[in-house]
Amino acid sequence: MAEQQGRELEAECPVCWNPFNNTFHTPKMLDCCHSFCVECLAHLSLVTPARRRLLCPLCRQPTVLASGQPVTDLPTDTAMLALLRLEPHHVILEGHQLCLKDQPKSRYFLRQPQVYTLDLGPQPGGQTGPPPDTASATVSTPILIPSHHSLRECFRNPQFRIFAYLMAVILSVTLLLIFSIFWTKQFLWGVG
């Protein structure tokens, strides 16, 4: 019982206490071999004055990052993911956002990838509210008319194409049934 409870304690980030997963709480290892979720490490890297050094929140041992290396490039704790029976996803840090591009696997047709983002806070020097000159001004937005290019993109959408194919098949079968009913009625009973 105590061993199982110890494993459950290991399966969560020691900073935010959220359970590890394979998205924004992916366990990343520092040089001291302590694991933290990528969200906590991203927050830590954004507030640290020395951008290339991360101090471990537990033992204070520094982890030196290469020039321009984000915290998402730190090694993933694969042993923890194996314990949780999860496969790692690639999470990237863009500015003050963590981004995850999830591409669902399908055998029959392509699906649009889903992109999940997690905002880590305001940009330094950014404003918290709307700019004062645009807050009082009201701007009327024109009605957008679909262009030739947007319709072309619509036709390239795999879900739309499958829908169009199914509707064409249903319409064809319906017309075939209607004509065959009238044809057999005229041929067999001589109506008309």
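Placement of Cβ uses the backbone N, Cα and C atoms for every residue, glycine included.
Quick look at what Swiss-Prot lists:
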type	residues	note
MUTAGEN	CYS13 to Ser	Loss of autoubiquitination and reduced ubiquitination of BCL2L1; when associated with S-16
MUTAGEN	CYS13 to Ala	Abolishes autoubiquitination; when associated with A-59
MUTAGEN	CYS16 to Ser	Loss of autoubiquitination and reduced ubiquitination of BCL2L1; when associated with S-13
MUTAGEN	LYS28 to Arg	Loss of autoubiquitination but no effect on ubiquitination of BCL2L1; when associated with R-101 and R-105
MUTAGEN	CYS59 to Ala	Abolishes autoubiquitination; when associated with A-13
MUTAGEN	LYS101 to Arg	Loss of autoubiquitination but no effect on ubiquitination of BCL2L1; when associated with R-28 and R-105
MUTAGEN	LYS105 to Arg	Loss of autoubiquitination but no effect on ubiquitination of BCL2L1; when associated with R-28 and R-101
Same chain, |i - j| six or more, Cβ under 8 Å of LYS28 (mutagenesis position); the result in sequence order is SER35, PHE36, CYS37, VAL38, LEU41, VAL71, THR72, LEU74, PRO75, THR76, ASP77
Translate the DSSP assignment of LYS101 (mutagenesis position) into the three-state scheme.
strand
Counting every protein chain shown, other Cβ atoms within 10 Å of the Cβ of CYS59 (mutagenesis position) number 10
Provide, as an integer number of angstrom, the distance between the C-alpha atoms of CYS59 (mutagenesis position) and CYS13 (mutagenesis position).
15
LYS101 (mutagenesis position) sits from CYS16 (mutagenesis position) (Cα to Cα, rounded, in Å) at a distance of 24
CA pair LYS101 (mutagenesis position) / CYS13 (mutagenesis position), Å rounded to integer, equals 23
Here the mutagenesis positions are CYS13, CYS16, LYS101; the one whose Cβ sees the most other Cβ atoms within 10 Å is CYS13
In three-state terms from DSSP, label LYS28 (mutagenesis position) for me.
strand
